[in-house]
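So Swiss-Prot lists these for the protein:
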type	residues	note
BINDING	HIS79, GLU80, HIS112, GLU113	Fe cation 1 binding site
MUTAGEN	GLU80 to Ala	Abolishes enzyme activity and impairs iron-binding
MUTAGEN	GLU113 to Ala	Abolishes iron-binding, substrate-binding, and enzyme activity
MUTAGEN	GLU116 to Ala	Abolishes substrate-binding and enzyme activity
MUTAGEN	HIS237 to Ala	Abolishes both iron-binding and enzyme activity
BINDING	HIS237, GLU238, HIS270, GLU271	Fe cation 2 binding site
MUTAGEN	GLU238 to Ala	Abolishes substrate-binding, enzyme activity, and impairs iron-binding
MUTAGEN	HIS270 to Ala	Abolishes iron-binding, substrate-binding, and enzyme activity
MUTAGEN	GLU271 to Ala	Abolishes iron-binding, substrate-binding, and enzyme activity
Amino acid sequence: MSTNFEKHFQENVDECTLEQLRDILVNKSGKTVLANRFRALFNLKTVAEEFATKPEEAKKAIEYIAESFVNDKSELLKHEVAYVLGQTKNLDAAPTLRHVMLDQNQEPMVRHEAAEALGALGDKDSLDDLNKAAKEDPHVAVRETCELAINRINWTHGGAKDKENLQQSLYSSIDPAPPLPLEKDATIPELQALLNDPKQPLFQRYRAMFRLRDIGTDEAILALATGFSAESSLFKHEIAYVFGQIGSPAAVPSLIEVLGRKEEAPMVRHEAAEALGAIASPEVVDVLKSYLNDEVDVVRESCIVALDMYDYENSNELEYAPTAN
């Protein structure tokens, strides 16, 4: 999961046509830097979200975004594309996401993100494919993501969503699981215990995670950091994602430690790099630079884009829109 780039790259789409944005996203020129491709992606997302008022343009934006799945070599970009499609709330994206989730030629990190996006869309028509992948996919992260997506769709449409009293979140993202409801009145130690209990359903552990995120204190951050000891790579990558959302320097030491784990799954390390870029505190620069030649593509690319984010956060630029090239 990856939303922490969006707040840095989203700009008004008036500067480019949809076709120009598509050409930037798919790197038609062969010369477009990765950061500009992300900028184009999030601009197209803005259009795709307007399906209620501009259905034809929104559908075209979905189609243009989906072109990235065809021949692109950047696993990082494709997984971000899947994430973005899920966040649009536009069900026109569901058929493409189902295809990507089931396509064994796509990288597991991309297929996992496609499954998560189907959960974010709340697409009931995807339940059969999600159940199939949850049982049969060869990669555990994809199976676990399908389990979460199934639970989220059932929570959305089964009545629980309307009955629970959830804290008003500071974050606009549609997450893999909702936070635990306020009526649970759990303390931070209790939430930490649930977070780290492998006997509990993954969906419930995620709910504890997002409740801790919404609390957002240093104590909650330290509780979340204990989740980096979990066995599940999917779970650990979500902890890193949450830290990027919170944006607190208190999370930096644990993120640096996780990024440095050479034996760790790439999806975890890359998410830690993104989170460090989103936090954008001065001490992260040298750390990110030290991984610019990392042997893992998604880690290296995440550091490149994270440093671009840092430069923007610490510049006086007022405009950060893509340019056609």
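Each residue, glycine too, has its Cβ placed from N, Cα and C.
Here the original residues are kept at every noted site.
Just so it is clear, the model here is predicted, and its values are computed rather than measured.
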What count of other C-beta atoms do you get within 10 angstroms of the C-beta of HIS237 (mutagenesis position), across all chains shown?
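HIS237 (mutagenesis position) is surrounded by 27 other Cβ atoms within 10 Å.
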So for GLU80 (mutagenesis position), how many other CB atoms are inside 10 Å of its CB?
26
Anything within 10 Å of GLU271 (mutagenesis position)? Look among the recorded positions HIS112, GLU113, GLU116, HIS237, GLU238, comparing CA atoms, and list what you find.
HIS237, GLU238
Counting across all protein chains present, how many other Cβ atoms fall within 10 Å of the Cβ of GLU113 (mutagenesis position)?
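Result for GLU113 (mutagenesis position): 30 other Cβ atoms within 10 Å.
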